[in-house]
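Swiss-Prot has this to say about the protein:
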MUTAGEN   His89 to Ala  Complete loss of enzymatic activity
ACT_SITE  His89  active site
MUTAGEN   Ser168 to Ala  Complete loss of enzymatic activity
ACT_SITE  Ser168  active site
ACT_SITE  Asp191  active site
Amino acid sequence: MQPYSNFSGLQQRTNNQVVIGSDMLAGTNKKGVLVPDADGYYLTPLGAYGTRNSAGMFYEMASGVSMFNPDSPLMRRVKKGVLFMEYKHPEPYRKDGTRMNEHEYLMRIRQIDDDRVCAHIKELILVDSTDEKGLPIKLVLGKCKPYGPFGKYFEASITNPSQNTYCSVRSITQDDPMRGIKYTREISTWDMVGEGGIYGANKWNSPALENYEDQLMVITPDTLYQVQRERERQINMGFECSDITNVTDLAKSLGWDISPVKHRRPGFMR
């Protein structure tokens, strides 16, 4: 299986800014055929670390591999059997067509829309492999089974020997643009991308399609603070809150302080 990695996520512009974007990964075996196991799950290439994308950015291995620690949020979802793949990346628009603000879109990419599910991911596997140049990488494989309203599209793509299956990770990365390195801070899931399937990985690796600037959105510490405030408001009203509104660990991994600013009162007001 030959991976062509080009990840999606929140890409850092400055120490206090990250940007939501989308990049692609194409995966298939040498014959273009993936065979399911006895339970109907396909061992599907999802991503790779310790490798570069077509823009030359290097996906640092240690931070990527750390996302697969047993106690990570990602692996907890795998253990609970609730890691699902969506058909296409979430777009930063509300149902009425208006553009989401930053904290709305951040919450959206951290959740799964049941109406967009195309597969269930049963297991994640890290294996030692090599890239197209023979350099060592960590390949991410997932045991995926067609499921949900868009499961038929995933199955049609994965069983067609003439058609590539494209997946793209939803992750949060911090970038070092001077050194050309991406550090992974959080993985939400993987999405199937490419409407109806794409013939050949090179079509998506062309320079004209490498950058998705129209989908980028700047995220700052204030964005996480707004998500945190919304979580506190829901708790105070007695509502149950999902993990997507808990940004404490995410803020720590980004090195951001999202605690409210306390203004000292002037002496004459004490």
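Glycine is treated like the rest: Cβ placed from N, Cα and C.
What you are looking at is a predicted structure, and each value in this text was computed from that prediction instead of being measured.
The local packing around Asp191 (active site), expressed as other Cβ atoms within 10 Å of its Cβ over all shown chains, amounts to 24. You'll find the Cα of Asp191 (active site) roughly 5 Å from the Cα of Ser168 (mutagenesis position).
A Cα-Cα distance of 8 Å separates Ser168 (mutagenesis position) from His89 (mutagenesis position). According to its DSSP assignment, Ser168 (mutagenesis position) is in a strand. According to DSSP, His89 (mutagenesis position) is assigned to coil rather than to any helix or strand.
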